[in-house]
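Novice: Straight from Swiss-Prot, here's the annotation block:
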VARIANT   Ala103 to Ser  In strain: LM0230
VARIANT   Ala223 to Gly  In strain: LM0230
VARIANT   Glu537 to Asp  In strain: LM0230
Amino acid sequence: MSKIIGIDLGTTNSAVAVLEGTESKIIPNPEGNRTTPSVVAFKNGEIIVGDAAKRQAVTNPETIISIKSKMGTSEKVSANGKEYTPQEISAMILQNLKATAEAYLGEKVEKAVITVPAYFNDAQRQATKDAGKIAGLEVERIVNEPTAAALAYGLDKTDKDEKILVFDLGGGTFDVSILELGDGVFDVLATAGNNKLGGDDFDQKIIDWMVAEFKKENGIDLAQDKMALQRLKDAAEKAKKDLSGVTTTQISLPFITAGAAGPLHLEMALTRAKFDELTHDLVEATRQPVRQALSDAGLSTSDIDEVLLVGGSTRIPAVVELVRHETNKEPNKSVNPDEVVAMGAAIQGGVITGDVKDVVLLDVTPLSLGIETMGGVFTKLIDRNTTIPTSKSQVFSTAADNQPAVDIHVLQGERPMAADNKTLGRFQLTDIPAAPRGIPQIEVTFDIDKNGIVSVKAKDLGTQKEQTIVIKSNSGLSDEEIDKMMKDAEANADADAKRKEEVDTRNEADALVFQTEKTLKDLEGKVEEAEVKKAEEAKEELKKALEGEDIDDIKAKSEALSEIAQNLAVKLYEQANAAQGEAGQATDAQEAPKDDNTFDGDFEESK
């Protein structure tokens, strides 16, 4: 069975891992980095992903960041003269990670396990699965990020019984999960979180502070300047990271803007104390989900054996201190918070292929599921933290006499009234025979698969007529839309490969021209004029081809010059050897006996 890669598709950074033997290994990207920025940019029709996209973000307005925060919504982003869904942009990141894995493994990769925040709802999970499909990946499993982290941590500890609290604060989402490990079973007891809280929010607090301070000093609002704002974002992210290791950091942005008197520079010192003050409400927002998860699991802090920190934002000292205070435990530092999720996803891939034995993953649904009933009430069929996959049925009836149809309004959330919860979808069961209210028996069944994706069935028990839907939110893509996006993505991949080949061909041709010029200089006056002229002509033809767009012509001219250059190089080598030989003979001729009175003989030491 082919390899199943593990992908952590993050808000700010993503990572890809693969199982090698029994060990999960992070695959570095072509730049040698173990994580790849979740950044996509468009420039001159070209799609740029990762480190290269992040580097040019300041000067390129067509740069898209933190697309994960839009997954599961109908919001689109405009770039490159068209509109893209969050799934399409995410697919570009996934394609990049897929290519990284293929280059490392030396084989085609078609299957993946992709992680999502534990608190992702059905629409967000479906969008993630669609993104994988667009990228040319069969998504074997969607795994919750904290669960994947626990899997990576506990794989070599399957003989121990432990209860683990995973505190996962990433770039854009926050989750807390509590798991029980024992005999190879990873059982999620409870999960809680906030899909709108992460490292980006901490960055924004610093940006807002810098903008306010600069406006106070100079009367200019940097928030209105897109290029300045991108520089502020980069500086804020760096300052946040710096303050995890030092108590003061200097923010220096020369020529940030211009005033009436000329260019203006931004110079500010940010202390950790000030940073803690600015972000106090964000840190506090993580406290309640920790308590909620413990309460839902029916545990106290004394029952927790280990606390794992996941996500780059857990390096913030105030966050670590809050975790310490809430759990009465020193967080476990044995896992890399940026890499552990992808590693866990790769392990789950190994479980699916059978390479990892005796490991069972029991995940849960993060939010309650149900339908709207009379009076706008939310009636739950499946409670939050129910182990998945699962199925639950309940019988309802009509609310009016001779009602011919029922509308099924499917919801996800915890609030008592339907209007306050997340709508997953609506469908209708029709042709109900005329009868007084309360007589027809309508059975509603919820199914949640191992990926946390919901399907709902309504059945008239009297007529046995039924209607089933796999939930698609407003952002859900049809199979036709996904197929079209897949074709577009494949075309982009082919175009990218062609573009890379063109660049490589041009670079090799440039290098050949340079090397030929150097060789001709070294051979000046040492070879026949006809050979030099032949090389010069071939070199000029290649230079002329490089000015055009015909790649096949560049290849042909390169091959012609390469052959001539090789012959010249052989001549240069032969001449160098001949010169060395002559020099050696001259040295031998110059050497003479130093003492004609020397003689051979035996001697005996006298004692």
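Any Cβ shown, glycine's included, is placed from N, Cα and C.
Set these features in their place in the structure for me.
Specialist: Following the DSSP three-state reduction, the secondary structure of Ala103 (variant position) is helix.
Taking the Cβ of Ala223 (variant position) as reference, residues of its chain lying under 8 Å away and at least six apart in sequence are, in sequence order, Val211, Leu229.
For Glu537 (variant position), the Cβ neighbour count at a 10 Å cut-off comes to 13, with all displayed protein chains included.
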Novice: Tell me which residues of the chain lie with their Cβ under 8 angstroms from that of Ala103 (variant position), as long as they are six or more apart in sequence?
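Specialist: In sequence order, the residues whose Cβ lies under 8 Å from that of Ala103 (variant position) (at least 6 apart) are Pro30.
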